[in-house]
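I have placed the structure first, in the form of structure tokens, so that the comments after it can refer back to it.
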Amino acid sequence: MGLKKACLTVLCLIVFCFGIFYTFDRVNQGERNAVSLLKEKLFNEEGEPVNLIFCYTILQMKVAERIMAQHPGERFYVVLMSENRNEKYDYYFNQIKDKAERAYFFHLPYGLNKSFNFIPTMAELKVKSMLLPKVKRIYLASLEKVSIAAFLSTYPDAEIKTFDDGTGNLIQSSSYLGDEFSVNGTIKRNFARMMIGDWSIAKTRNASDEHYTIFKGLKNIMDDGRRKMTYLPLFDASELKTGDETGGTVRILLGSPDKEMKEISEKAAKNFKIQYVAPHPRQTYGLSGVTTLNSPYVIEDYILREIKKNPHTRYEIYTFFSGAALTMKDFPNVHVYALKPASLPEDYWLKPVYALFTQSGIPILTFDDKN
């Protein structure tokens with residue numbers, strides 16, 4: 001134990017000396033500056049405990065914002081970790097940043113598991129976890145992320161609350177049902193163990209005493225009788241005033257972050273006479289033959305605004321496997337369709353997603369993607 005503490009002390013010194021604390025952080029606009037954390041740890045440790053919320057996607061930030069709204073007056077620190085940084089991520093991060101006491105954006109352009117990135121980032125996370133004031137609750141969706149375990153292992157007595165990360169919470173083959181973190185390489189695995197001890201995915205899952213779900217009426221993998229399940233609707237269309245669909249039809253394809261979907265997406269757009277594509281927040285490629293909707297909003301927020309402006313327009317939303325199909329299917333004047341390429345084998349991994357769509361009343365449209 002003494003050796004472990006000594007190693008951790010040396011690690012802290014290295015982190016300070018080499019500037020991993022981003023004291024003069026320009027790329028992240030000071031969001032990873034630890035000086036304020038250090039000051040609070042030294043001079044205000046007896047203050048009110050804080051709640052931590054970890055996010056990896058825009059959807060998770062939306063859920064986190066709703067959770068925070070349910071606890072007015074409490075202190076919240078938000079930690080966003082992402083390989084992506086674009087207009088959408090910045091917009092929603094700034095939204096939640098305005099509502100949190102502190103917010104940190106860890107932009108990891110090469111991914112955490114890259115050898116040159118893993119050790120310094122895990123070191124930074126562990127040291128910063130120890131600089132936090134007393135932690136009351138920890139909220140997270142991505143149970144499989146070893147980076148969050150750096151904080152969980154530092155505060156084993158904190159309450160753990162989990163929330164949905166899209167359709168991954170509705171599929172039995174989800175990585176959230178695993179036991180151990182996936183860390184490639186012996187050196188990285190050993191370093192991870194030094195940072196998180198015996199913490200695991202299973203330990204996080206079993207410690208969760210409440211789970212927030214955004215999907216009503218669908219079986220959730222976290223609904224196993226061990227915890228309270230709380231429904232948390234994300235998008236409210238109840239106050240929209242709409243009329244008959246006499247204002248024309250707007251067809252929108254939901255983009256995919258996977259580049260191999262480019263050709264199939266273009267064929268689908270042509271086949272169904274789709275005019276627009278709403279890029280996925282992590283999408284880096286464009287599609288020919290359709291107009292790209294450039295907006296800082298995720299598709300649900302975008303459509304709600306469009307319905308308000310054009311209450312007589314019919315909106316047709318086409319998707320291959322986006323969870324947004326489930327969150328938008330009950331919007332007024334919105335008709336959602338799931339696309340299934342004819343070449344897709346019966347045992348393809350998307351089969352459970354299509355089953356979800358069918359269960360939710362979303363039509364499945366098969367098309368010839370080879371011609």
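All positions are counted from 1 along the displayed chain.
Yeah, the Cβs are placed from backbone N, Cα and C, and that goes for glycine too.
Keep in mind the model shows the original residues, not the substituted ones.
One entry in Swiss-Prot concerns the natural variant G2 to S. Its note says: In strain: M982B / NRCC 4725.
Quoted from Swiss-Prot, the note on natural variant Q29 to H is: In strain: 406Y / NRCC 4030 and NRCC 4725.
Here the residue is the original one, but Swiss-Prot notes a natural variant at this spot, E40 to D: In strain: 406Y / NRCC 4030, M982B / NRCC 4725 and 126E / NRCC 4010.
Within 10 Å of the Cβ of N94 (variant position) there are 12 other Cβ atoms, across all protein chains. The secondary structure of N94 (variant position), as reduced to three states from DSSP, is helical. Record note (Swiss-Prot) on the natural variant N94 to K: In strain: 406Y / NRCC 4030 and M982B / NRCC 4725.
Listed in Swiss-Prot as a natural variant, R102 to W is described as follows: In strain: 126E / NRCC 4010.
Look at E124 (mutagenesis position): DSSP puts it in a helix. The annotation that Swiss-Prot gives for the mutagenesis experiment E124 to A reads: Decreases the binding affinity for the donor substrate (but not catalytic rate).
In the three-state DSSP scheme, S129 (variant position) is classed as helix. The annotation that Swiss-Prot gives for the naturally occurring variant S129 to A reads: In strain: 126E / NRCC 4010.
One entry in Swiss-Prot concerns the natural variant G168 to I. Its note says: In strain: 126E / NRCC 4010. The local packing around G168 (variant position), expressed as other Cβ atoms within 10 Å of its Cβ over all shown chains, amounts to 17.
Listed in Swiss-Prot as a natural variant, T242 to A is described as follows: In strain: 406Y / NRCC 4030 and 126E / NRCC 4010. DSSP assigns T242 (variant position) to coil, not to a helix or a strand. Counting every protein chain shown, the Cβ of T242 (variant position) has 16 other Cβ atoms within 10 Å.
Taken from Swiss-Prot, the feature CMP-N-acetyl-beta-neuraminate binding site applies to G255, A278, P279, H280, P281, R282, I299, E300, S322, G323, supported by a large-scale study or a structure entry. Counting Cβ atoms from all protein chains shown, P279 (CMP-N-acetyl-beta-neuraminate binding site) has 22 others lying within 10 Å of its own Cβ.
Quoted from Swiss-Prot for the published mutagenesis D258 to N: Loss of catalytic activity. Within its own chain, D258 (mutagenesis position) has no residue 6 or more apart in sequence whose C-beta sits under 8 angstroms from its own.
Per Swiss-Prot, the feature active site, proton acceptor maps to D258; the stated evidence is a curator's inference.
Under its natural variant annotations, Swiss-Prot gives K273 to N the following note: In strain: 406Y / NRCC 4030 and 126E / NRCC 4010. Same-chain residues at least 6 positions away in sequence with a Cβ under 8 Å from that of K273 (variant position) are, in sequence order, R251.
Sequence annotations record features per position, and here Swiss-Prot assigns active site, proton donor to H280 based on a curator's inference. Other Cβ atoms within 10 Å of the Cβ of H280 (active site, proton donor) number 20 in total over all chains. In this structure, H280 (active site, proton donor) belongs to neither helix nor strand by DSSP; it is coil.
Under a cutoff of 8 A between CB atoms, and with a sequence separation of 6+ in the same chain, the neighbours of I299 (CMP-N-acetyl-beta-neuraminate binding site) are I252, L254, A278, I317, S322, A324, M328. Among the recorded positions G255, P279, H280, P281, the residue whose Cα lies closest in space to that of R102 (variant position) is P281. Rounded to a whole number, the distance between the Cα atoms of N94 (variant position) and T242 (variant position) is 31 Å. Summarising the environment of S322 (CMP-N-acetyl-beta-neuraminate binding site), the number of other Cβ atoms within 10 Å of its Cβ, over all protein chains shown, is 23. Ranked by CA distance from E124 (mutagenesis position), the recorded positions G255, P279, H280, P281 have P281 at the top as the closest. Following the DSSP three-state reduction, the secondary structure of G168 (variant position) is helix. Here CMP-N-acetyl-beta-neuraminate is bound by G255, A278, P279, H280, P281, R282, I299, E300, S322, G323 per the record. The longest Cα to Cα distance in that group is 16 Å.
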